[in-house]
Amino acid sequence: RPSFCNLPVKPGPCNGFFSAFYYSQKTNKCHSFTYGGCKGNANRFSTIEKCRRTCVG
């Protein structure tokens, strides 16, 4: 799995409400979170399928 999968979930400082998904190393699963729309990090996916395909394997 790519190293960015191990980054912590980071909603970012902006106030948008965008549905996104991140990989949790602790649970070895993808979870939903609300992305604010700016900054954040690479551990953010638009669909749970993309998250699973990239980080869970």
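Glycine too: its Cβ is placed from the backbone N, Cα and C atoms.
Swiss-Prot lists 5-55 with the feature domain 'BPTI/Kunitz inhibitor'.
In the shown protein chains, 16 other C-beta atoms lie within 10 A of the C-beta of Val9 (mutagenesis position). Under the heading of mutagenesis, Swiss-Prot lists Val9 to Ser and annotates it as follows: 21-fold decrease in affinity for human V2R.
In sequence order, Lys39, Gly40, Asn41, Asn43, Arg44 make up the list of same-chain residues 6 or more apart from Lys10 (mutagenesis position) whose Cβ falls under 8 Å from its Cβ. Under its mutagenesis entries, Swiss-Prot includes Lys10 to Glu with the note: 106-fold decrease in affinity for human V2R.
The mutagenesis experiment Phe17 to Ala is recorded by Swiss-Prot, whose note states: 730-fold decrease in affinity for human V2R. Phe17 (mutagenesis position) has a Cβ environment of 9 other Cβ atoms inside 10 Å.
Cβ-based neighbour count (10 Å, all protein chains) for Phe18 (mutagenesis position) stands at 15. Experimental mutagenesis at this site is recorded by Swiss-Prot as Phe18 to Ala, annotated: 53-fold decrease in affinity for human V2R.
Applying an 8 A CB threshold to same-chain residues 6+ apart, the list for Thr34 (mutagenesis position) reads Pro11, Phe17, Phe18, Ser19, Ala20. A mutagenesis experiment is reported in Swiss-Prot for this position, Thr34 to Phe, and the note states: 24-fold decrease in affinity for human V2R.
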